[in-house]
Amino acid sequence: MPQSKSRKIAILGYRSVGKSSLTIQFVEGQFVDSYDPTIENTFTKLITVNGQEYHLQLVDTAGQDEYSIFPQTYSIDINGYILVYSVTSIKSFEVIKVIHGKLLDMVGKVQIPIMLVGNKKDLHMERVISYEEGKALAESWNAAFLESSAKENQTAVDVFKRIILEAEKIDGAASQGKSSCSVM
């Protein structure tokens, strides 16, 4: 097996959309039912995707809102971003659009690996954002999209595998686009 690659992924979104629950479900395989606002946590996990082992460093950020100022650390050495909203919250869906815009401004690149996640899909009766709305938003960003339920462990692993694939796809395109110049 090839040597493992290190990848750093930031998880961003409005408060109480399930960023920490999704991350803990992926890393530890358990659902934390209580809500304790996150300041910032970092988790690590080894995962194999398409035969390649990855050492993931996951930055679980504090909830942002439309007025949040992004710390510069959110753009340094980050290989991909998971943007999470709750399918039960119009506010979180609107704020994720603002977060995306701020992220593009901060990173300064047109194409960055982004995975849009509609979380809490198990709460059928409270749903206010349709699957189609989430998918359309992701397509407008040229981003990957999944809905998830951290509580029922639906697609948690898929979310993190997919962002790795998105990061590798963009890294591959960037390295193919590089030109070499020789001065003689």
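Each Cβ is built from the backbone N, Cα and C atoms, and glycine gets one as well.
Here the original residues are kept at every noted site.
Annotation comment: Swiss-Prot describes Ser16, Val17, Gly18, Lys19, Ser20, Ser21, Val32, Asp33, Asn119, Asp122, Ala150 as GDP binding site. Residues or ranges marked as GTP binding site by Swiss-Prot: 16-21, 32-33, Tyr35, 37-38, Gly63, 119-120, Asp122, Ala150. The feature Mg(2+) binding site is assigned by Swiss-Prot to Ser20, Thr38. Here Swiss-Prot describes Gly63 to Ala as a published mutagenesis experiment; the accompanying note says: Impairs GTPase activity and increases stimulation of the protein kinase activity of mTORC1. Here the residue is the original one, but Swiss-Prot notes a mutagenesis experiment at this spot, Gln64 to Leu: Increased affinity for GTP. Listed in Swiss-Prot is the mutagenesis experiment Ser130 to Ala, annotated as follows: Abolishes phosphorylation by MAPKAPK5 and impairs GTP-binding. Here the residue is the original one, but Swiss-Prot notes a mutagenesis experiment at this spot, Cys181 to Ser: Abolished farnesylation, impairing localization to endomembrane system. According to Swiss-Prot, the mutagenesis experiment Met184 to Leu carries the following note: Impaired localization to endomembrane system.
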Rounded distance in angstrom between the Cα atoms of Asn119 (GDP binding site) and Ser130 (mutagenesis position): 12
Among Val32, Ala150, the most crowded of the binding-site residues [Cβ within 10 Å]: Ala150
Recorded positions (Ser16, Ser20, Gln64, Asn119, Ser130), the one with most neighbouring Cβ atoms at 10 Å: Asn119
Alpha-carbon distance [Val32 (GDP binding site); Gln64 (mutagenesis position)] in Å: 20
Where Ser20 (GDP binding site) sits in the secondary structure, as DSSP reduces it to three classes: helix
Count of other CB atoms lying within 10 Å of the CB belonging to Gly63 (mutagenesis position): 18
Cα-proximity to Asp122 (GTP binding site), 10 Å cut-off, over recorded positions Ser20, Ser130, Ala150: Ala150
Gly18 (GDP binding site) CB neighbourhood, other CB atoms within 10 A: 26
Inter-residue Cα distance where the pair is Gly63 (mutagenesis position) and Ser16 (GDP binding site), in Å: 7
